[in-house]
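Scroll down for the structure; my scribbles are underneath it.
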Amino acid sequence: MLFSRFVLLAFGSVAAVSASSIYARGRGGSSTDQPVANPYNTKEISLAAGLVQQTYCDSTENGLKIGDSELLYTMGEGYARQRVNIYHSPSLGIAVAIEGTNLFSLNSDLHDAKFWQEDPNERYIQYYPKGTKLMHGFQQAYNDLMDDIFTAVKKYKKEKNEKRVTVIGHSLGAAMGLLCAMDIELRMDGGLYKTYLFGLPRLGNPTFASFVDQKIGDKFHSIINGRDWVPTVPPRALGYQHPSDYVWIYPGNSTSAKLYPGQENVHGILTVAREFNFDDHQGIYFHTQIGAVMGECPAQVGAH
């Protein structure tokens, strides 16, 4: 029922957008480069997966240990606003982990369904190239938390004498995380250290995707598991485009993975049929489960 509600909301949004013709139809290119061996640090991916899994858990007491990381602060509760955990990690620095869709929250569901494109928020539009467009729902979800995230990150960077900031997200939280990672790179002293994004949906148009490549391409880590369908939405036909490079775990929930270079690589995830369930979206990412509300609480890094 919850999944059906999401699908109906999504298709209703597409119909409304199509009728009003308020989205961009520009379509970016597709990479034809062959995949290469996974160059990413899989231990860091495993840790990042645990840190974002914990955002789905109700245990939010400061001092909680997940992997090498200590939970410092939590904002949002997953209903009116997505939950965001702030950690300190010897591996990742100050780590910002953002929860994905809470299917028990209509507000959270609606963020996924608002497919139309809009300009970047007035707070950061000056940093983006002309013509940049972002999905309304994902940007709205991030803007609800933007000021609190910046305040907390600045506070804990100072308290922990830490220069590194890593942003992590899953699903809706991955889209929010990409926008947050760009915002930190563009507007915060010291910029971004890394970002790890799991099951990332498309966030913006080709202008945005290419600007991500330009600004944080060497810090950007997108991980897709198996036949996960979430990274295939919103559709490219609506003017959306992924930034370059993703690691594809295939078969799903295994440790077999390759990097697919460039934007929208033709040899990757679209070569296999999608499965419209959450078995791979909420799966095992290099020995750590991201199971959302049905996952392990507290999160267990490297337990699989």
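Cβ coordinates are placed from backbone N, Cα and C, and glycine is handled just like the others.
Residues as originally present; substitutions not included.
Record features, source Swiss-Prot:
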ACT_SITE  Ser171  active site, nucleophile
ACT_SITE  Asp228  active site
ACT_SITE  His281  active site
MUTAGEN   Leu103 to Gly  Leads to increased activity on pNP-C8 by approximately 2-fold
MUTAGEN   Phe104 to Gly  Leads to an approximate 40% decrease in pNP-C8 activity
MUTAGEN   Trp116 to His  Decreases the optimum temperatures to 20 degrees Celsius and shifts the optimum pH from 6 to 4. Decreases considerably specific activity
MUTAGEN   Trp229 to Ala  Decreases considerably specific activity
MUTAGEN   Trp229 to Leu  Shows a clear preference for short- and medium-chain p-NP esters (C4 to C8). Decreases considerably specific activity
MUTAGEN   Trp229 to Phe  Decreases the optimum temperatures to 20 degrees Celsius and shifts the optimum pH from 6 to 5. Improves the specific activity toward p-nitrophenyl myristate
MUTAGEN   Trp229 to His  Decreases considerably specific activity
MUTAGEN   Asn277 to Leu or Val  Decreases considerably specific activity
MUTAGEN   Asn277 to Phe  Shows a clear preference for short- and medium-chain p-NP esters (C4 to C8). Decreases considerably specific activity
MUTAGEN   Asn277 to Asp  Increases thermostability. Decreases considerably specific activity
MUTAGEN   Phe278 to Ala  Retains approximately 78% of its activity toward DAG, but only 11% activity toward pNP octanoate (pNP-C8)
MUTAGEN   Phe278 to Asn or Thr  Leads to a 6-fold increase in the hydrolytic activity toward diacylglycerols and a 3-fold increased esterification activity
MUTAGEN   Gln282 to Leu  Leads to the ability to hydrolyze triacylglycerol (TAG). Also acquires ability to synthesize TAGs by esterification of glycerol and fatty acids
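Among the recorded positions listed (Trp116, Asn277, His281, Gln282), His281 has its Cα nearest to the Cα of Asp228 (active site). Rounded to the nearest whole angstrom, the C-alpha distance between His281 (active site) and Trp229 (mutagenesis position) is 8. A 10 Å cutoff on Cβ-Cβ distances gives Asp228 (active site) a total of 26 other Cβ atoms nearby, all chains included. Using CA atoms as reference points, the recorded positions Trp116, Ser171, Trp229 were checked against Phe278 (mutagenesis position), and the closest is Trp229. Close to Trp229 (mutagenesis position), meaning Cα to Cα within 10 A, are the following mutagenesis positions out of Trp116, Asn277, Gln282: Asn277. Around the Cβ of Gln282 (mutagenesis position), a 10 Å sphere holds 24 further Cβ atoms from the protein chains shown. Only Gln282, from the mutagenesis positions Trp116, Asn277, Gln282, place their Cα within 10 Å of the Cα belonging to Ser171 (active site, nucleophile).
The two recorded residues, Asn277 (mutagenesis position) and Trp116 (mutagenesis position), show a Cα separation of 24 Å.
Minimal Cβ crowding within 10 Å, among the recorded positions Ser171, Asn277, is found at Asn277. Trp116 (mutagenesis position) sits 26 Å from Gln282 (mutagenesis position), taking the C-alpha atoms as the reference points.
Counting every protein chain shown, the Cβ of Trp116 (mutagenesis position) has 21 other Cβ atoms within 10 Å.
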